[in-house]
Amino acid sequence: MNKKQNFYAAIIVAIFLCLQLSHGSSGVSFEKTPAIKIVGNKFFDSESGEQFFIKGIAYQLQRSEEELSNANGAFETSYIDALADPKICLRDIPFLKMLGVNTLRVYAIDPTKSHDICMEALSAEGMYVLLDLSEPDISINRENPSWDVHIFERYKSVIDAMSSFPNLLGYFAGNEVTNDHTNTFASPFVKAAIRDAKEYISHSNHRKIPVGYSTNDDAMTRDNLARYFVCGDVKADFYGINMYEWCGYSTYGTSGYRERTKEFEGYPIPVFFSEFGCNLVRPRPFTEVSALYGNKMSSVWSGGLAYMYFEEENEYGVVKINDNDGVDILPDFKNLKKEFAKADPKGITEEEYLTAKEPTEVESVECPHIAVGVWEANEKLPETPDRSKCACLDEILPCEIVPFGAESGKYEEYFSYLCSKVDCSDILANGKTGEYGEFSDCSVEQKLSLQLSKLYCKIGANDRHCPLNDKNVYFNLESLQPLTSESICKNVFDSIRNITYNHGDYSKSNPSRSKESLNVKYPSSEERENDGTIAFKTSGFVILLISMIAAGILL
C-alpha cells in the first residue's frame, strides 16, 4: 500500500469516527446484517429466508513471542483485539470488502472493551462475525482438560459483551481441543461447554445465538468427533472443520474433498470449513473455492473461511501490515478475491427446504463406542461449574493460594507434591470414565487450596502455618469464623468436614476478614519423603503478628 492509499484509509477512519461521535454508537444501522438462523442443517437469512453461505476469512492479530517476552507483562492480554480498536478495524474493512467476504472468524476478544464501532462498521458492509469464546490463556487444555468456573466465567463474559450485535453469527466453544486419538478424552469437556453456553444464552435474555465447535481434519478421529458432537442430549448447533487437504492446484477428486463431502452428506447440523487454505504452494491459488461453492459441495457445506487475513511468521496471510501501519496487499489476496468473486453457490430458501423434507433429526445419531486407544470420550459430561460452591472454598479453607502468574510451573509442582500426600480424587476429572470429582469444576487455585488445606489438617496443624513456603500461599483468617446454620456455605463445609481441620479455639475469636501472608518454609525433598510431622520456620515478625491477631489487637 503506498502513501496515498494510507492517507485515504486514514481519512475513512476519521470520517467514520466523526459520524459515530455525532450520531452516537448506534449511528450505523444493522439493516444489512439481519440475524442468521439455523433450520435443520442450513443457515438462513431470518428476513429474506434465503440460504446463507459463509464466505469468510480468519481475522486475528497476534503478538509475537519476542514482543510478549520483551513486554514483561505490560500487555493487558496476550492477543490483540482488533474489533475493540477502531483504528485497526476501520483500516481493514475496505480491504475485507475488496475480498468479497461476508464473515470474519475472530479467535479472541477482550470482553471488557467496547466493540460497538467495529461491529457496526462491519454490519454496514454486510459482514458477520464467528467468535471463539476462549482466549489463549483461558481455554480447555487438551492434555489436562477441565471445565471449571474460571473458563465458564470467560465464556459468559464474552457472551454478555457480544450477543447484542445482530451480525454476531455464532460462537465456537472450542477449537481443535481433541486433535488426535491420544486426547479424545478432552471432548466431553467441550461438549459440556457447549451445553452451558447455550443454557446461559437461553436464560440471559440474549438472542438465541448458536454455539458450535471447530475441529481439525485428523483421519483417525474425524468420524467419531463428528458423531460425538451431535449425539445424545447435548449437541452442537453447527460444526466447523479446519480443512487443509486441498493444496495448490489439486482437484475435487484428488484432494479428499469428494470423500469428506460424501461423509457429511445428511449431517444434521450446518457444517462448513472453519479454516481452509493450504500454503504448501505460494502464492496460494485458492482453486478450492470454486469446488466448495460449486454444485457438488454446496448442498452439503455452508461455505468456509480462508486462513487468514494478516501475514505472520506462519505465512498464511493475504495482507501484510507495514511499518507505517498501512496495508500491503500480497499475491494471495488477489487470488482469493478473484475466486470469491466467481463463487455463486446455488442455495435453497427456508420455505423450499421445509417443503422438500423435514429437517434431519439430530436425535437419530448414535454416539461412538468407547475403544481403548482409539476413542475414549465418555458420553457422561462434567457438571455445570458451580461458582457459589467454589467461592465457599475461599471462605472455609484454612490455606489459600492466589494465582502464580508468570510462575505457572508451580501448579504442576505443587499438585504433584500435595497429591502424593493427600487424596485428590475430589478434584480429578476423567473424560474417559465419566467420573468428575465434587470440586473438579473449581478454579485451579481453589483446587490447589483444597489439597493444601487437607495436608495442613493431616499433619495436625494447631497454628496458622500453611505447609508451603511461597509468597502466594496465605493462611485464610476468614476460615476461623464459625458458620451459622443459615450460611450458604454450610453444605460445602459439611461435605469436606471429614477432610478439613476443626480450628478449635480459633473459632471463638473474631479476627479481621482479611488474609495474612505467612513466610513458611516449603518442605525440602528429604522432608517430602516423610509422611509425619514436617518442621516449618517462620520469622520472628510473623510470629509476633500472629500473636497480636490471636489476642484481638488487630480487630
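Don't overthink the numbers, they just go from 1 along the chain as shown.
Heads up, the Cβ atoms here are built off N, Cα and C, so glycines get one too.
At each noted position, the model has the original residue.
According to Swiss-Prot, the features are:
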type	residues	note
MUTAGEN	GLN62 to Ala	Slightly reduces catalytic activity
MUTAGEN	TYR107 to Phe or Gln	Slightly reduces catalytic activity
BINDING	TYR107, SER134, GLU135, PRO136, ASP137, ILE138, SER139, ILE140, ASN141, ARG142, ASN175, TYR307	(1,3-beta-D-glucosyl)n 1 binding site
BINDING	GLU176, ASP217, ARG222	(1,3-beta-D-glucosyl)n 2 binding site
ACT_SITE	GLU176	active site, proton donor
MUTAGEN	TYR244 to Phe or Gln	Moderately reduces hydrolysis, and causes a 10-fold reduction in transglycosylation activity
MUTAGEN	GLU275 to Gln	Abolishes catalytic activity
ACT_SITE	GLU275	active site, nucleophile
MUTAGEN	TYR307 to Gln	Moderately reduces catalytic activity
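Shown in sequence order, ASN179, THR215, ASN216, ASP218, THR221, LEU225, ILE241, ASN242, MET243 are the same-chain residues outside GLU176, ASP217, ARG222 whose Cβ sits within 8 Å of the Cβ centre of the (1,3-beta-D-glucosyl)n 2 site. Around TYR244 (mutagenesis position), a 10 Å sphere centred on its CB holds 19 further CB atoms from the protein chains shown. Checking each of the recorded positions (GLN62, TYR107, SER139, ASN141, GLU275) against TYR307 (mutagenesis position), the C-alpha distance stays within 10 Å for GLU275. In this structure, of the binding-site residues ASP137, GLU176, the smallest number of CB atoms within 10 A of the CB marks ASP137. On a Cα basis, TYR244 (mutagenesis position) lies 14 Å away from ARG222 ((1,3-beta-D-glucosyl)n 2 binding site). Fewest Cβ neighbours within 10 Å among the mutagenesis positions TYR107, TYR307: that distinction goes to TYR107. When the recorded positions GLN62, ASP137, ASP217 are compared by Cα distance to TYR107 (mutagenesis position), the shortest distance belongs to GLN62. Rounded to a whole value, the Cα-Cα separation of GLU176 ((1,3-beta-D-glucosyl)n 2 binding site) and ASN141 ((1,3-beta-D-glucosyl)n 1 binding site) is 10 Å. A 10 Å cutoff on Cβ-Cβ distances gives SER139 ((1,3-beta-D-glucosyl)n 1 binding site) a total of 20 other Cβ atoms nearby, all chains included. Within 10 Å of the Cα of ASP217 ((1,3-beta-D-glucosyl)n 2 binding site), the following recorded positions from the list GLN62, GLU135, SER139, ASN141, ASN175, TYR244 place their own Cα: TYR244.
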